[in-house]
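Engineer: Please see the structure below; I have some questions.
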Amino acid sequence: MKIGAQVWRALAKSCLLCATLGCLHFPGSRGGKPDFFETKAVNGSLVKSRPVRSVAEAPAPIDCELSTWSSWTACDPCQKKRYRHTYLLRPSQFYGELCDLSDKEVEDCVTNQPCRSQVRCEGFVCAQTGRCVNRRLLCNGDNDCGDQSDEANCRRIYKNCQREMEQYWAIDRLASGINLFTNTFEGPVLDHRYYAGGCSPHYILDTNFRKPYNVESYTPQTKCEYEFTLTEYESYSDFERLVIEKKTHMFNFTSGFKVDGVMDLGIKVESNEGKNYVTRTKRFAHTQSKFLHARSVLEVAHYKLKSRSLMLHYEFLQRVKSLPLEYSYGEYRDLLRDFGTHFITEAVLGGIYEYTLIMNKDAMEQGDYTLSHVTACAGGSFGIGGMVYKVYVKVGVSAKKCSDIMKEINERNKRSTMVEDLVVLVRGGTSEDITALAYKELPTPELMEAWGDAVKYNPAIIKIKAEPLYELVTATDFAYSSTVKQNLKKALEEFQSEVSSCRCAPCRGNGVPVLKGSRCECICPGGFQGTACEVTYRKDIPIDGKWSCWSDWSACSGGHKTRHRQCNNPAPHKGGSPCSGPASETLNC
């Protein structure tokens, strides 16, 4: 069933009419200053001139389209159910008709086939969760089953732990599955509240922690220096390729969905922080603005998971046990939606503070400044690189000039300066400390110290090493584990294709398309609005190329298979940048 088309389209027409009449409000990134002034060709920089709004017609609505229903599976002998599903062919966009939320169907059935789903348990079978635990864990005061059945009908409780101990910081988040296609944490897949009777204390900062059974190590890091790495980018294209895309990209796995090495955990592009970052920085695409990116990483702990005999969370355990043995994408897709695509095997916990100074090239040249001067002075203001005086001398800039640069940065919201924007991104710590840093002109030692103290007790997961979720399906817990594992791997391949934003139609003005469920949205750069980012004051904006979706893999030939994609979603025009990355991939087979 499709819903809400008339409402969406009426809203689209009213928004377009409102834009035509000039009643839309575009909030600027600087206090009170609109960010949608026309781009004049004065060395390519953004120069404020009399605005003329573009009223380009919004693209036609695109209706959501689902595939036809698959055939019903055979009746599953253990679940006594059969299944069918549909999948997304085309997402809705630009106020097109939405798809019915139901993309699978299940119905009861009868079969004479025997069910052999039980794994033999030599210990105690938990009443509700079905977990198998050692009998020595009964009546020990811990909820080893996850349903308290191991503590029921006890004449006496023999506690292993005689005193209360704390949970490791962020331990529940580390036990969650993670969707690496969207950089989001999902439901719990591991039980980090299970201790197998272990009660060895682990002291960190005078706090006594209890180590979960699944955890191999949780090592505190004692280095507490706030060192900044400052990097200069002479163009937006370099900044986008080396900074933005690394933060917001969707992982593109080629084979096996393995993650090689420890990697930075990016941000969710449709989150508030992701939208703010993309909107404000993309505003300066195809200008001659210069970028100074500063980054400080504070590590507070390193985490490592055991490599075998893991205790799964009972919710995940039951969901996997309820999967049909005959492959049905709809059921396996729901598991991936609810529990993610991967689980974390190693992690770095801590905080990241970073800011980006966006500088007007013409104003810098008029003031006889270089980006190196700004880098030295911004770093010197925080004491980076030793004595501030030595920093000034080393780069050949006077203390007065550095003072003027800092004044330009601090007064950018009050008057026109060579600083076009200061974009801050903070991860880790409490909301109060994050807010204080995010709205400060530049970080002070006092603010950084307060934030660092908060990060110790509220760390974010900033780097991870991960394995595909199907690696948790082992013969220890599941009958027919090899069949379920292969089904889950196949579903992961289909899921990657179905959730990719390459399915979305191009947004105008270099907007970023985001696929949310079965609907695409455009995240617009500053200076653009509308459902497709079609409303703007700017003219003749170069359009950067974006990739289409990958083709299916070819048949295996000569020990190799290939797939291809095209730079046509959209193709670059008006001097826009070409797509980065390969147009084809080849794998051994």
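Note that Cβ sites are derived from N, Cα and C of the backbone, with glycine treated the same way.
Here the original residues are kept at every noted site.
Note that the coordinates shown come from a computational prediction; the quantities given were computed from them, not determined experimentally.
Here's the feature list from Swiss-Prot:
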VARIANT   SER14 to Trp  In strain: Mae/Stm
VARIANT   ALA19 to Thr  In strain: MSM/Ms
VARIANT   ALA60 to Glu  In strain: Mae/Stm
DOMAIN    63-116  domain 'TSP type-1 1'
VARIANT   GLN118 to Arg  In strain: MSM/Ms
DOMAIN    157-503  domain 'MACPF'
VARIANT   ASN160 to Lys  In strain: Mae/Stm
DOMAIN    404-534  domain 'EGF-like'
VARIANT   GLU449 to Lys  In strain: Mae/Stm and MSM/Ms
VARIANT   SER497 to Arg  In strain: Mae/Stm and MSM/Ms
VARIANT   ARG503 to His  In strain: Mae/Stm and MSM/Ms
DOMAIN    544-587  domain 'TSP type-1 2'
VARIANT   ASN569 to Ser  In strain: MSM/Ms
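Show me how these features fit into the structure around them.
Structural biologist: Here the Cβ of ALA60 (variant position) has 11 other Cβ atoms within 10 Å, regardless of which shown protein chain they belong to.
Following the DSSP three-state reduction, the secondary structure of GLN118 (variant position) is coil. There are 11 other Cβ atoms within 10 Å of the Cβ belonging to GLN118 (variant position).
Neighbour count (other Cβ atoms within 10 Å of the Cβ, all protein chains): 13 for ASN160 (variant position). The secondary structure of ASN160 (variant position), as reduced to three states from DSSP, is coil rather than helix or strand.
Taking Cβ-Cβ distances under 8 Å and a sequence gap of 6 or more within the same chain, the neighbours of GLU449 (variant position) are TYR226.
Less than 8 angstroms from the CB of SER497 (variant position) sit CYS549, TRP550, each of them six or more residues away in the same chain.
Proximity of ARG503 (variant position) to non-local residues of its own chain (separation of 6 or more, Cβ distance below 8 Å) is seen for LEU88, ARG90, PRO91, LEU515, CYS520, CYS549, given in sequence order. In the three-state DSSP classification, ARG503 (variant position) falls within a helix.
Sequence-distant contacts of the domain 'TSP type-1 2' (544-587) (same chain, at least 6 residues past either end, Cβ-Cβ under 8 Å): 237, 241, 245, 254-255, 285-286, 497, 500, 502-503, 505-506, 510.
Mapped onto three states, the DSSP output places ASN569 (variant position) in coil. The C-beta environment of ASN569 (variant position), restricted to residues of the same chain at least 6 apart in sequence and closer than 8 Å, consists of CYS502, ALA505, PRO506, LYS546, TRP547, SER548.
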Engineer: On the DSSP side of things, how many residues of the domain 'EGF-like' (404-534) fall into helix, strand and coil, could you say?
Structural biologist: 56 helix, 30 strand, 45 coil
Engineer: Rounded to an integer, what is the Cα-Cα distance in Å between GLN118 (variant position) and ASN160 (variant position)?
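Structural biologist: The separation of the Cα atoms works out to 31 Å.
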Engineer: Looking only at the domain 'TSP type-1 2' (544-587), report the model's average pLDDT.
Structural biologist: 92
